[in-house]
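Asks: A single structure is presented below for examination.
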Amino acid sequence: MSMPDAMPLPGVGEELKQAKEIEDAEKYSFMATVTKAPKKQIQFADDMQEFTKFPTKTGRRSLSRSISQSSTDSYSSAASYTDSSDDEVSPREKQQTNSKGSSNFCVKNIKQAEFGRREIEIAEQDMSALISLRKRAQGEKPLAGAKIVGCTHITAQTAVLIETLCALGAQCRWSACNIYSTQNEVAAALAEAGVAVFAWKGESEDDFWWCIDRCVNMDGWQANMILDDGGDLTHWVYKKYPNVFKKIRGIVEESVTGVHRLYQLSKAGKLCVPAMNVNDSVTKQKFDNLYCCRESILDGLKRTTDVMFGGKQVVVCGYGEVGKGCCAALKALGAIVYITEIDPICALQACMDGFRVVKLNEVIRQVDVVITCTGNKNVVTREHLDRMKNSCIVCNMGHSNTEIDVTSLRTPELTWERVRSQVDHVIWPDGKRVVLLAEGRLLNLSCSTVPTFVLSITATTQALALIELYNAPEGRYKQDVYLLPKKMDEYVASLHLPSFDAHLTELTDDQAKYLGLNKNGPFKPNYYRY
């Protein structure tokens, strides 16, 4: 049974008809305007950046920026912080000054500073522990006289760390440890605030080393502390400016890759200053490496590939804290997860967590996603890549770009096709495609973001490590690699507990005596495995 047409109220029918005519006229007028607007063509780069050799001056153009903008850069573009010429001119060829007249920096666009400042302020809201440390120690200025040269990811979270170091009395010069992880607007905000920062998203390898060199090689300014992430800064100083180490009081290193390089130097007797291994501190291993990766692996994969995880077969290479975080997230969304491991202890942990431990060769033909988390080199070789199924996704959650043999894919018979920012299709002669993310570099910071609160824990640990090394009396630390004192780990954790309204139980005198502990800690021996 059909319903009768609705009857308009008396006197309203003609008004509705006129309103409809006006609405139609406006709609067609708008459509005509849209039709006349010229269509913008997406520009794809003809040549891929070759990272096996230093490019020429004309080869310094940002690869990622010439193709597509990151999620954060799109906001700044919409707010008219950038113009089309920014993608054509290398920051090294620009003459920029901040509002104070200083040009002691090199960033993508200093006009992005206002937007970057808002990003930093947002990050500060979830980094209350670092802000608390800044307020507690600001009067004492424990880093007064410190000249810190840093090479880390330059994000809103690390900007909070850098500005905390400055508030505690340090002078800082900074570069990026990854060519894709810099937030341009944040770098601009730091430059506007007076920090000598040399970094932008999409640097070439030549740019990367140039930025590090500008931080170290400065007339009238010599660093006495190093904060490194990956060991590239430390390597550059050893290679180019070994005399700088005469004034360096210590190195703080936060990544497994950089720590490995420090231990190699120590073993060879070439480590000439004390170094603090932040990566293996409890507050880095058990929080940043685990929880940060558990959340950011999914974010990075979703943003780049729109992949559905349920039912997908995924192999994760390495079951350390990073691997554990990745596997937990993938398993929770229904992925079928395999593990590769060299360590029988980690392998047994994987088995008891419900994962199959396999050799990569055994599953490489069937898996949909390959993730590396080892800190090693050539974990995924050209042979593995040749045997992968069509549309297999390959990415890295370790620090450096050595885990996947990307260099072996730069051959004439393979075609590279950039399909979106940080996503390349590598096409074999038979038409097979492998989806390579961030050119084998760190997925989460290259393609997405990471949880601010977790980074607050790591940043606070780094700040305390710098304070400890800088103020340590002569002789406390020798030319070796050290772990952060347990008491400092506990202090970092205690600063973050108020965010959860958590309240610690206090030992009685009798209980403390029974356990042989100080009531105020440390509560665990150095050999304790959390």
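One is the number of the first residue shown, and numbering goes on along the chain from there.
A Cβ is built for glycine as well, from the same backbone N, Cα and C atoms used for every other residue.
None of the listed substitutions appears in this model.
Not measured: the values here are computed from a predicted model.
Swiss-Prot feature annotations, pasted as is:
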| type | residues | note |
| --- | --- | --- |
| MUTAGEN | SER62 to Ala | No effect on interaction with SLC4A4. No effect on interaction with FIP1L1 |
| MUTAGEN | SER70 to Ala | Highly decreases interaction with ITPR1. No effect on phosphorylation. No effect on interaction with SLC4A4. Abolishes interaction with FIP1L1 |
| MUTAGEN | SER71 to Ala | Abolishes interaction with ITPR1. Highly decreases phosphorylation. Abolishes interaction with SLC4A4. Abolishes interaction with FIP1L1. Highly decreases interaction with SLC9A3; when associated with A-68 and A-74 |
| MUTAGEN | SER74 to Gly | Abolishes interaction with ITPR1. Slightly decreases phosphorylation. Strongly decreases interaction with SLC4A4. Abolishes interaction with FIP1L1. Highly decreases interaction with SLC9A3; when associated with A-68 and A-71 |
| MUTAGEN | SER76 to Gly | No effect on interaction with ITPR1. No effect on phosphorylation. No effect on interaction with SLC4A4. No effect on interaction with FIP1L1 |
| MUTAGEN | SER80 to Ala | No effect on interaction with SLC4A4. Highly decreases interaction with FIP1L1 |
| MUTAGEN | THR82 to Ala | No effect on interaction with ITPR1. No effect on phosphorylation. No effect on interaction with SLC4A4. Decreases interaction with FIP1L1 |
| MUTAGEN | SER84 to Ala | Slightly decreases interaction with ITPR1. No effect on phosphorylation. No effect on interaction with SLC4A4. Decreases interaction with FIP1L1 |
| BINDING | THR155, ASP229, GLU254, LYS284, ASP288 | substrate binding site |
| BINDING | GLY318, TYR319, GLY320, GLU321, VAL322, GLU341, ASN376, MET397, GLY398, HIS399 | NAD(+) binding site |
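Tell me about the setting of these features in this model.
Replies: Remark: LYS284 (substrate binding site) has GLU254, VAL278, ILE457, THR458, THR461 as non-local neighbours, by Cβ distance under 8 Å and separation of at least 6 in sequence.
Under a cutoff of 8 A between CB atoms, and with a sequence separation of 6+ in the same chain, the neighbours of GLY320 (NAD(+) binding site) are VAL256, ASN289, CYS346, CYS373, THR374. GLY320 (NAD(+) binding site) falls outside any helix or strand according to DSSP and counts as coil.
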Asks: Max CA to CA distance in Å over the substrate-binding set THR155, ASP229, GLU254, LYS284, ASP288?
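Replies: Across THR155, ASP229, GLU254, LYS284, ASP288, the widest Cα separation comes out at 18 Å.
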Asks: I'm trying to understand the geometry here, so how far is the Cα atom of VAL322 (NAD(+) binding site) from the Cα atom of ASP288 (substrate binding site), in Å to the nearest whole number?
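Replies: So the alpha carbons of VAL322 (NAD(+) binding site) and ASP288 (substrate binding site) sit roughly 9 Å from each other.
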Asks: Taking every protein chain in this structure into account, which of the binding-site residues THR155, ASN376 has the most other Cβ atoms within 10 Å of its Cβ?
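Replies: Counting Cβ neighbours within 10 Å, the top one is THR155.
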Asks: Which secondary structure state does DSSP assign to ASP288 (substrate binding site), in the simple three-class scheme?
Replies: helix
Asks: When the Cα of ASN376 (NAD(+) binding site) is compared with the Cα of each of the binding-site residues THR155, ASP229, ASP288, which one is closest?
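Replies: Sorting the binding-site residues by distance from ASN376 (NAD(+) binding site), the top entry is ASP229.
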